[in-house]
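Here the structure comes first, spelled out in structure tokens, and everything after it is commentary.
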Amino acid sequence: MEEPLGSPPAALSALEKNVAELTVMDVYDIASLVGHEFERVIDQHGCEAIARLMPKVVRVLEILEVLVSRHHVAPELDELRLELDRLRVERMDRIEKERKHQKELELVEDVWRGEAQDLLSQIAQLQEENKQLMTNLNHKDVGFSEEELQKHEGMSERERQVMKRLKEVVDKQRDEIRAKDRELVLKNEDVEALQQQQTRLMKINHDLRHRVTVVEAQGKALIEQKVELEADLQTKEQEMGSLRAELGKLRERLQGEHSQNGEEEEAEIPPQPDGEESISDAEKAALDLKDPNRPRFTLQELRDVLHERNELKSKVFLLQEELAYYKSEEIEEENRIPQPPPITHPRTSPQPESGIKRLFSFFSRDKRRLANTQRPTHIHESFGQWAITHRDDGYTEQGQEALQHL
């Protein structure tokens, strides 16, 4: 069985690929191959043979396109969700550790306060005893013996040692409290740094989602543009084939008219070489339709306009996303709530017209044009007028298609 004319070899390689490796471009190649097969069946058996089958095939290809696009987007979204969950778990762990550390500091402070209170009470008691001893010493009139003096000096020395030991304990606890305060300050700085890092990672996550959305939109626009250009190219090739067929018919009719008229036409019509030159000029005028860079609206200009339109659309989309991002930042700064923003799931926008339907609509339009061009036409004007008229019609039709694309 012969391969259909103009079918891309990429469609055959797409059919041989693994299911997990399919992309949206492979789905479009498969759709193109199926469309060519439908076209050949229509040529052989008519449109009624596949009138009920074609909508079902189109629906199956659309479902395949959606599944393939979801398969390529889902892993990246899962990775981002896992990263966000991990950051949240880390933040909760840090908060829990900070609470435990705060409780430990409070316990240490309570113990220190209790010990300091005990020491202060002991100091007050010793001072009171010292005062009592001093008063007793002043009121006594009898002299102390040497043994009593040594005993009193021993008691005062012991009190000094107790006071010195108490002072050392207080200084040691004060140093420990200062060290704990410094450690608490360092922990707070670490917590603030981790919060800043979390905020930065959340911004990076938001930017990555934004870039993924922009790249998906640009990819879809490029795929649709490729499908439209391929369909336009096939349409132009079919139009050129029909024009060549009509040109051959006109040549045969002109030769028949020349042979029937005979000598009368030889007197009225210029010599044969000039006729051949006029026919060649008409052929050149008709064949000029093949030139992609012919005047008025060329295919290259159409591509430039479509490319510029897609760039402007992507720039507008980027500006809208940046404006929404800055507005959300201003709202967050006004509210000043230190909590991570909730996960925003993008709303499911209404499904645009699938590239599969657009591709099959081009095939049906090509069929209608071929059916219209194959009908017999009656020519009442000369060959030059016919060529000029069809050239203007071609320019008009090309301009209308360009306006539709724009």
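The backbone N, Cα and C atoms fix where each Cβ goes, glycine too.
Where a substitution is noted, the model still shows the residue that was there originally.
Not measured: the values here are computed from a predicted model.
Straight from Swiss-Prot, the features:
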type	residues	note
DOMAIN	10-97	domain 'RH1'
MUTAGEN	CYS47 to Ser	Abolishes S-nitrosylation and subsequent interaction with GAPDH
DOMAIN	294-359	domain 'RH2'
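Under the DSSP three-state reduction, CYS47 (mutagenesis position) is assigned to helix. Cβ neighbour count for CYS47 (mutagenesis position): 14 (other Cβ atoms within 10 Å of its Cβ, all protein chains included). Averaged across the domain 'RH2' (294-359), pLDDT in this predicted model comes to 67.
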